[in-house]
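What follows is a set of notes on a single structure, which appears directly below.
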Amino acid sequence: MAKHLFTSESVSEGHPDKIADQISDAVLDAILEQDPKARVACETYVKTGMVLVGGEITTSAWVDIEEITRNTVREIGYVHSDMGFDANSCAVLSAIGKQSPDINQGVDRADPLEQGAGDQGLMFGYATNETDVLMPAPITYAHRLVQRQAEVRKNGTLPWLRPDAKSQVTFQYDDGKIVGIDAVVLSTQHSEEIDQKSLQEAVMEEIIKPILPAEWLTSATKFFINPTGRFVIGGPMGDCGLTGRKIIVDTYGGMARHGGGAFSGKDPSKVDRSAAYAARYVAKNIVAAGLADRCEIQVSYAIGVAEPTSIMVETFGTEKVPSEQLTLLVREFFDLRPYGLIQMLDLLHPIYKETAAYGHFGREHFPWEKTDKAQLLRDAAGLK
């Protein structure tokens with residue numbers, strides 16, 4: 001592959017779909033705090049003046065879903081009716097059932113290690129050495145832009161900003177290496193009083209320049225800041241939001257494949273979530289060990305069965321040891337059975353709400369971002 005462009009996007013915590021994701025994961029965290037063995041599948045729908053929380057939850061815990069919802073919306077920043085959505089006055093509806101006993105009998109086992117997968121499915125994990133966090137650069141910097149938007153909105157640097165925002169970054173590659181940034185898009189909701197020129201200048205100086213490395217920006221880099229000219233109506237007033245609709249933003253920005261399953265609102269018995277985290281952990285440790293420059297892991301499951309139905313390692317020709325050896329190393333050093341990976345990554349804790357905005361991968365404090373097996377893999381592979 002010679003010269004090419006690659007684009008990834010992200011959305012802020014105030015985007016309607018991300019509001020829904022954060023509410024679903026806030027409910028999950030509140031339940032796990034009381035009942036780590038709970039079964040949770042929590043879906044959220046948001047629209048002007050309304051939040052609907054539904055799903056299947058089996059737990060001994062009691063949580064106040066209305067209070068959790070209002071607090072989450074309040075933390076995001078929707079606290080006044082002039083934003084079209086207000087944590088203090090929106091209606092909160094709840095439609096929660098219990099997990100089907102047919103599913104439950106396939107998951108629970110007397111021996112925890114034999115815990116079956118909560119569903120069939122395929123999951124991918126990915127890592128690349130093109131950034132310090134072993135993530136693709138386009139999605140990494142797209143996330144950082146909208147994180148910065150939230151930071152300068154909340155700390156009062158740009159008080160006319162509102163919670164809804166989107167970013168998009170197009171990188172230039174030459175023979176697989178980054179040579180620059182071709183285009184940057186940043187659209188942010190704002191209050192009525194700010195004019196377009198002032199907004200564009202402030203966004204450039206306070207959001208874009210502090211985040212994007214200067215060596216990747218040239219006179220040819222194109223910037224599109226609120227290109228429609230106005231973004232006052234946003235959030236759930238502009239679009240309805242739904243849990244699980246930003247699965248590419250949540251993962252690798254399109255740089256790696258995706259099995260199709262969303263993450264937010266699901267407890268770790270759901271392999272859609274936990275096995276995708278484990279696959280990232282495996283891929284990141286392989287790259288951190290220097291066994292490959294890029295690595296994609298696929299793992300698949302059958303409902304009610306503990307052992308994965310398949311494990312695949314793809315290194316795109318960048319491997320330093322034979323691919324067959326990599327697969328054997330994965331099977332030796334990583335327990336990818338549902339209970340095994342829950343234990344390996346210590347997933348039965350309320351750690352999920354923070355994952356629900358700005359990406360599930362690439363932030364070092366999450367347990368699946370550890371590289372604690374890199375040296376073991378390197379030694380076992382015989383690399384000096």
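Along the chain as shown, the residues are counted starting at 1.
Positions of Cβ are set from backbone N, Cα and C atoms, glycine also.
What you see is the original sequence, not a version with the noted changes.
According to Swiss-Prot, the features are:
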- H15 to N: Loss of activity (MUTAGEN)
- H15, D164, A165, K166, R230, F231, D239, R245, K246, A262, K266: ATP binding site (BINDING)
- D17 to N or A: Loss of activity (MUTAGEN)
- D17: Mg(2+) binding site (BINDING)
- E43 to Q: Nearly abolishes enzyme activity. Abolishes stimulation of enzyme activity by potassium (MUTAGEN)
- E43: K(+) binding site (BINDING)
- E56, Q99, D239, K270: L-methionine binding site (BINDING)
- C90 to A or S: Decrease in the homotetramer formation capability. Enhanced thermal stability (MUTAGEN)
- D119 to N: Decrease of both AdoMet synthesis and AdoMet-activated tripolyphosphate hydrolysis (MUTAGEN)
- K166 to M: Decrease in AdoMet synthesis (MUTAGEN)
- D239 to N: Decrease in AdoMet synthesis (MUTAGEN)
- C240 to A: Decrease in AdoMet synthesis (MUTAGEN)
- R245 to H or L: Loss of activity (MUTAGEN)
- K246 to M: Loss of activity. Modification in protein conformation (MUTAGEN)
- K266 to M: Unstable; trace activity (MUTAGEN)
- K270 to M: Decrease in activity (MUTAGEN)
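Here the features listed in Swiss-Prot are painted onto the structure.
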| residue | record | DSSP (3 states) |
| --- | --- | --- |
| H15 | mutagenesis position | coil |
| C90 | mutagenesis position | coil |
| D119 | mutagenesis position | coil |
| D239 | mutagenesis position | coil |
| R245 | mutagenesis position | coil |
| K266 | mutagenesis position | strand |
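Recorded residues H15 (mutagenesis position) and A165 (ATP binding site) have their alpha carbons 6 Å apart, per Cα-Cα distance. Taking every pair among H15, D164, A165, K166, R230, F231, D239, R245, K246, A262, K266, the residues listed as contacting ATP, the largest Cα to Cα separation comes to 36 Å. A count of other CB atoms within 10 A of each Cβ picks out H15 as the most crowded of the mutagenesis positions H15, K166, R245, K246. A straight line from the CA of D119 (mutagenesis position) to the CA of R245 (mutagenesis position) spans 19 Å. Within 10 Å of D17 (mutagenesis position), counting CA to CA, the recorded positions E43, E56, C90, A165, R230, K270 contribute nothing.
In space, A165 is the closest of the binding-site residues E56, A165, R230 to C90 (mutagenesis position), judged by Cα positions. When secondary structure is read from DSSP and collapsed to three states, E56 (L-methionine binding site) falls in the strand class.
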